[in-house]
Amino acid sequence: MAPSGSGGVRRRCRRVLYWIPVVFISLLLGWSYYAYAIQLCIVSMENIGEQVVCLMAYHLLFAMFVWSYWKTIFTLPMNPSKEFHLSYAEKELLEREPRGEAHQEVLRRAAKDLPIYTRTMSGAIRYCDRCQLIKPDRCHHCSVCDKCILKMDHHCPWVNNCVGFSNYKFFLLFLAYSLLYCLFIAATDLQYFIRFWTNGLPDTQAKFHIMFLFFAAAMFSVSLSSLFGYHCWLVSKNKSTLEAFRNPVFRHGTDKNGFSLGFSKNMRQVFGDEKKYWLLPVFSSQGDGCSFPTCLVNQDPEQPSTPAGLNSTVKNPENHQFPAKPLRESQSHLLKDSQTWTESSANPGKGKAGMSNPALTMENET
């Protein structure tokens, strides 16, 4: 019992420590509000019109910054649905049999009705030993959260949360509004910073706040601009941070552009179809996080597919609908021999991509 108790104490201590970066950002944000709204706008600005304009614009950016930051922190990451979890009997088989063909057969049977297109580097079905589930496309296991996260991008210590399918849009808006917030502060604070620096204004308590505020805003603007630009590039290519470091592996091999549908569709996959919600931290992303449209460079004859533009869906035995996955239009000549998703009851003997490949081995990606 002692090790268990000490382990629980360590876990609680780690949970507390994980909040330190969030507390730091919150304190810095609170100080910046005091320094800008009080010391700069109310104390140092003499022009009433300038005060009003700066305070209105500042509070708008401040509100959007806090809102998007809050949503990024407290939106729970989405986990794979029950269709991807192994049944009790399948778990028993995996535990009873030695690793080998028996394990592969269990995974093949479990995955035959699931819309999974990606594989491990060795071509195996992506299976998580920790969560005991077959990983959906773009899903990864987070060692910090100790869960499989749908469309995991990365675990961010500054929000103490996993950034994935459920909150990636919020994270992007958080970066955007924090960058605008810092740029606005630096731009409107610059003239007062110069005047204090050259002793053009009296040496008051506001001097420290105004000068340090400019340094902090300028410093964060540089770091945020590079990070925001990088994630804009990721969105334009329909990649996650993990996929940028390691290209996704499909049945035919690696494909760095496997999920890219073109700039417009890539944007809409994150921000949604209704543009009125794009700048608001409300969930509007497309899909369910378990299945994603993909453009495959080469058609896999064993992999069922549906031409782009068709509204067909696939159903598993639990009546969970998954959208069909189109190929690139340049590969339309391959569609003549392609198969379509069918209900498991209609074709019980056929599996999904790679299910009949005896070379598949089970790996645990963490």
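Positions of Cβ are set from backbone N, Cα and C atoms, glycine also.
Annotation comment: Swiss-Prot describes CYS156 as active site, S-palmitoyl cysteine intermediate, evidence class experimental evidence. CYS156 (mutagenesis position) falls within a strand when secondary structure is assigned with DSSP. Within the same chain, the residues at least 6 positions away from CYS156 (mutagenesis position) whose Cβ sits under 8 Å from its Cβ are THR72, CYS162, VAL163, PHE171, listed in sequence order.
Annotation comment: Swiss-Prot describes 126-176 as domain 'DHHC', evidence class sequence analysis.
Quoted from Swiss-Prot, the note on the mutagenesis of CYS156 to Ala is: No effect on subcellular localization.
Experimental mutagenesis is annotated in Swiss-Prot for CYS156 to Ser, with the remark: Loss of protein-cysteine S-palmitoyltransferase activity. Loss of autopalmitoylation.
In Swiss-Prot, a mutagenesis experiment is listed as SER356 to Ala, annotated with the note No effect on subcellular localization.
According to Swiss-Prot, the mutagenesis experiment ASN357 to Ala carries the following note: Increased localization to the plasma membrane.
A mutagenesis experiment is reported in Swiss-Prot for this position, PRO358 to Ala, and the note states: Increased localization to the plasma membrane.
Swiss-Prot documents THR361 to Glu as a published mutagenesis change and attaches the note Loss of localization to the plasma membrane.
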Problem set entry | Local confidence of the domain 'DHHC' (126-176) - pLDDT mean | 96
Seminar exercise, completed: Per DSSP, the domain 'DHHC' (126-176) contains 9 helix, 17 strand, 25 coil
